[in-house]
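Encoded as structure tokens, the structure appears first; notes follow it.
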Amino acid sequence: MHNDKDLSTWQTFRRLWPTIAPFKAGLIVAGVALILNAASDTFMLSLLKPLLDDGFGKTDRSVLVWMPLVVIGLMILRGITSYVSSYCISWVSGKVVMTMRRRLFGHMMGMPVSFFDKQSTGTLLSRITYDSEQVASSSSGALITVVREGASIIGLFIMMFYYSWQLSIILIVLAPIVSIAIRVVSKRFRNISKNMQNTMGQVTTSAEQMLKGHKEVLIFGGQEVETKRFDKVSNRMRLQGMKMVSASSISDPIIQLIASLALAFVLYAASFPSVMDSLTAGTITVVFSSMIALMRPLKSLTNVNAQFQRGMAACQTLFTILDSEQEKDEGKRVIERATGDVEFRNVTFTYPGRDVPALRNINLKIPAGKTVALVGRSGSGKSTIASLITRFYDIDEGEILMDGHDLREYTLASLRNQVALVSQNVHLFNDTVANNIAYARTEQYSREQIEEAARMAYAMDFINKMDNGLDTVIGENGVLLSGGQRQRIAIARALLRDSPILILDEATSALDTESERAIQAALDELQKNRTSLVIAHRLSTIEKADEIVVVEDGVIVERGTHNDLLEHRGVYAQLHKMQFGQ
């Protein structure tokens, strides 16, 4: 099996073809139009022979009467075919790019969390936008040039051989030399194109970091650092572009030099008496004009090669992502609503790409309807435990059970439907407040249910003050809201979801003391009759938990109730003393 980076242009295009095939009707129409367009140019040149031999050579004035009409007709045909071909190719190109982007977008949504841990957002955005657009270049502008100029070359060759095969046969020597030159340049174009795509991802990442962290940049005076970083990747992109221009600029004169040598040799051969006797003024003019006309399509084909190779390199990059293994969803068990029993048995887990396990031999039972709190220092593994319940990652050893069945037995959709998550890193969408609360299920919930969830999360106070209430668009990631307001929207979302298992990962971390007190009552109500896993730094929020589990360096070191752990005077007692000074 070939690696994508080793695929030839032909193999890459063959793989792209199934994406293009549904729109081949547009390609056929465009191809016919392009061939007619090239034929009109070739036929225009062929008119030189009757014009010189008959119109002027024999003073046959009838040629000068009908020829202007033919020229006008050919120009009209040329204009129509040019429009039809451009429109059809652009239509096909747009469809192909949309299809590729949808496939890429859908495939990325099915990728495991570990995939996104390794990739920068800017690079992935570049794949969906820039690389997909490069595919358009290969399937639109490049294709137009290849078909039109290819048809022109074939037409000119046929016409030259028809009028003087002796002179035209010399050009056969030209074909393999030009082919070798194009192949060498193609390899160079593709290598540069791959580097340009990677660099474009770095440019996007640099810009994205500045835009998302512009407040931090301003506060910490990072303008110079960010400017230097962006200048560095931008200059790298410029250098790659210059390499592309250099390769293209060198290939043009090489191709033209080869063609010029062939033309010079033809001119020399035409001086031989045996050849000259068979030529008329019109014939030799048509042959020489055709040879000169060959320069343009040869140059265009050489130039379009750079564009085509960029598209093929982009295809390979996209295929690399599309070939990446998606999240494993091999479970068959579907459950409408779980009871909520969760159990970890001898679970060991290591993050992909790391050597040291994040969790070691975790044994933990969370009975249905009970609340278990995880505490510990930052990086101890608390959030990792929570992420394993939703199977964002698969464990190395042991098993995790829900209602007595291994999580891997459930379909991912069914499993995740049992869990509501409120984390410290709330993500909101550039949509209305109502649609954010009822995210992905706007048609399932009534307006009254959405309002009730917002009220229980103590969010209606600030929502009612907005211009359009629940219909207010809150900007990208809730940029128009405060941290506490964003957190309450997320809690309202969890309330509305009404899942049997609840994960609260620092759910009140962004709230002020007053808001925290107000919302704690709602969280207490939410946790009733639900299996709750609460992760908290503020120990005051988990004192009423049925069990508190202390995690240190990926290992459970203590467990018990709040009072039991204080009496034990272990790690939990130390953490409590640090927070409350007792």
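Positions of Cβ are set from backbone N, Cα and C atoms, glycine also.
Substituted residues are absent from this model; it holds the original ones throughout.
Per Swiss-Prot, the features are as follows:
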BINDING   G376, R377, S378, G379, S380, G381, K382, S383  ATP binding site
DOMAIN    27-310  domain 'ABC transmembrane type-1'
DOMAIN    342-578  domain 'ABC transporter'
MUTAGEN   C88 to S  Does not affect ATPase activity
MUTAGEN   E208 to C  Exhibits ATPase activity. Forms intermolecular cross-links
MUTAGEN   E208 to Q  Improves basal ATPase activity and increases transport activity
MUTAGEN   E208 to A  Does not reduce substrate binding or nucleotide binding, but decreases ATP-dependent extrusion of substrates. Inhibits formation of outward-facing conformation
MUTAGEN   K212 to A  Does not reduce substrate binding or nucleotide binding, but decreases ATP-dependent extrusion of substrates
MUTAGEN   A270 to T  Temperature-sensitive. Loss of lipid export to the outer membrane. Significantly decreases ATPase activity at 42 degrees Celsius but not at 30 degrees Celsius
MUTAGEN   C315 to S  Does not affect ATPase activity
MUTAGEN   E506 to Q  Lacks cell viability and does not support growth. Can still bind ATP and slowly hydrolyze ATP, but becomes locked into a closed dimer conformation
MUTAGEN   L511 to P  Loss of ATPase activity; ATP is still bound
MUTAGEN   D512 to G  Loss of ATPase activity; ATP is still bound
MUTAGEN   H537 to A  Lacks cell viability and does not support growth. Can still bind ATP and slowly hydrolyze ATP, but becomes locked into a closed dimer conformation
Going by DSSP, is R377 (ATP binding site) part of a helix, a strand, or coil?
-> coil
If you skip the near sequence neighbours and keep only those at least six away, which residues in the chain come within under 8 angstroms of R377 (ATP binding site), Cβ to Cβ?
-> E552, L575
Sequence-ordered mutagenesis positions within 10 Å (Cα) of G376 (ATP binding site), taken from C88, E208, A270, C315, H537, are H537
Restricted to the domain 'ABC transporter' (342-578), the mean pLDDT of the model is 89
Most crowded position, judged by CB atoms within 10 A, among C88, A270, C315 as mutagenesis positions = C315
Residues satisfying Cβ distance under 8 Å from E208 (mutagenesis position), sequence separation of at least 6 = S120, T121, G122, L125
How big is the gap, in Å, between the Cα of A270 (mutagenesis position) and that of K382 (ATP binding site), rounded to a whole number?
-> 87
Compute the centroid of the Cβ atoms of G376, R377, S378, G379, S380, G381, K382, S383, then list the same-chain residues not in that set whose Cβ lies within 8 Å of it, in sequence order, for the ATP site.
-> T384, V551
Three-class DSSP secondary structure - A270 (mutagenesis position) | helix
